[in-house]
Amino acid sequence: MRFIGSKVNLLDNIQEVIEENVKDDAHVFMDLFSGTGIVGENFKKDYQVLSNDSLYFSYILLKAKIENNSIPNFSELKKIGIKEPLHYLENEEFEISHEFFLTHNYSPYMGCERMYFTVENASRIDFIRLTLNRWKNESLINELEFAYLLAILIEAVPFISNISGTYGAYLKHWDKRALGKLKLRTLDIGNNHYANKTYNEDANSLIEKVYGDILYIDPPYNGRQYISNYHLLETIALYDYPEIYGKTGLRPYVESKSLYCQKKEVGNAFNHLIEKANFRHILVSYSSEGLLLEEEIESILKSHGLPETYRIYKMPYRKYKSKHKQEASELHEYIFYIQKDIALTNSVKSNKKIEVGKHKTNSYIKSPLNYVGGKHKLLNQIVPLFPDKIDTFVDLFSGGFNVGINVNANKIIATDINTYVVEVLDTMKKTSVEEVIAHIERRIEEYGLSKSNEEGFKAFRNYYNKTKKPLDLYTLICYSFNYQFRFNNNQEYNNPFGRERSQFSPALKKKLVLFIEALHEKNVQFVCSEFEHFNFSQLDQNDLVYCDPPYLITTGSYNDGNRGFKDWNRLQEIKLLDILDHLNSKGVYFALSNVLSHKGLENELLLEWSKKYNIHHLQHSYSNSSHNTTRGESQEVLITNYTNYTK
């Protein structure tokens, strides 16, 4: 779900900081200001995770996905005939009563002016919350089962909320997404075989009671109180019938105000936190426009840690859109690191690999190819919408293969028009992990490739353009600007050097190994072909064609300039839509990724065509969203010709 300050785009950076500085055998990782838990979920595969957030709705998400190590079986509900709780909660009939708090206060019911939800969706949320409370009170569900079901509801609510980013305000007119029906999607729970623990406390109080090895601190940066932006999710989670006020129906939050959002208090609060932290390794995320200055943070860290271990890492900050403009060059996201003179914990590290139930939401494999338009950040929304049983999966515009690598099918056919991309992926499929890594490291040594050696990079680029070996291309990309594919009209690789940014880092190596291992486990065939030349006659009703074509109305260029050396235009779009109509007439399932609107533009052709199929609205952006987010930005969708995901 979207959350201000989400660190989804910094996970690789955090991983690299840990790999560079944590050389001992750390076991316990704590995420002290967890938010929606994206960091804790990411590191659950490696450590025992302690997570905390002062907001109750965040705590529920953490308890469900981090503390919980398995998908609940709801044994008591099954005894009374409720075998599928989500189906029951979505479809059971009810009548609106005086207890339906959201219906009466946040939907246009009985004269209420607030338009956060339609009456249908608000009343369904109310029914679910009242039902969960009743089940819990009657001991039909335990604490973890309650958290699991409530977390599913919390994650589903933003998809049908009539807002532009947060709950600081509702829209005056109904957004198309808000008119859809509330859908409950299962959570995928990773089992790391540790006793993970979740807290719902003030960070400065909790820090005196916990201990571990790695402490990750991501406090609020400025004066905006998170509770005002997420008050409605907090009310849904607590369902405590608060005395709301104001046009937007805010809940009282004076006692919930964070010290980190108050200029006079933030310095003392942060100093207390670092002083009392009983952790050997400390990482702090912060922003160059935060209330604390870089020098203040450095001084506090060095005063309580080992000064010689202090490090600071600066990343360009993709600021969410605001009324207050600043030059992008002035904005940075920081990761601070320091080590304290504290012994490691004595917990025994588990040798078991993490096991993930159902769809691998927090364990999706990410392609090692940085291909513009890649769907890795949307996989946890797209993959659950695929049928459970697929014979042949066709990834018609496979690009970096982010989607195909994460699909369970008896056979996967990945096609793309870009010869070079297909050759790289096919070579990885046919070559052992050891050989791939050895080849890359040999080239790095031969040409002295590094973040600073531009001459070595240029020499290697010249060598590649003469030989065109696929693994050399991948190695070259690792040291290129933004890790991108880019060729000129003579089919020569011409992406410039990625000075001080791009390298074959330990994190990238790990990503590559995981990708190749997954690739070797699947029955994959890579094909270089234009989409209209694919042999669709070989498909039947047990197959699925997934399409992620270039988007007709977006202005962003693809890695090679035209996504595979060919422009995408209205004629190409019509060809593809005709093919999908033909597949539908033959009973073959399809799923199309696209955007209906983008920065004020609408794809009228797609809008009209899609009316005869099912449209699933996706959360396009996960990070740095706020109530100032501009309406009309990309409305990402998945269009399918089926509704039942289990075949």
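Every residue, even glycine, has its Cβ placed from backbone N, Cα and C.
Nope, none of those substitutions made it into this model, it's the original residues.
Keep in mind the model is a prediction, meaning the values are calculated, not measured.
Here the Cβ of Asp218 (mutagenesis position) has 22 other Cβ atoms within 10 Å, regardless of which shown protein chain they belong to. Listed in Swiss-Prot is the mutagenesis experiment Asp218 to Gly, annotated as follows: Methylates only 5'-GGATG-3' strand. Loss of methylation; when associated with A-548.
Secondary structure from DSSP puts Asp548 (mutagenesis position) in coil. The Cβ of Asp548 (mutagenesis position) has 22 other Cβ atoms within 10 Å, all protein chains considered. Under its mutagenesis annotations, Swiss-Prot gives Asp548 to Ala the following note: Methylates only 5'-CATCC-3' strand. Loss of methylation; when associated with G-218.
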Roughly how many angstrom lie between the C-alpha atoms of Asp548 (mutagenesis position) and Asp218 (mutagenesis position)? 35
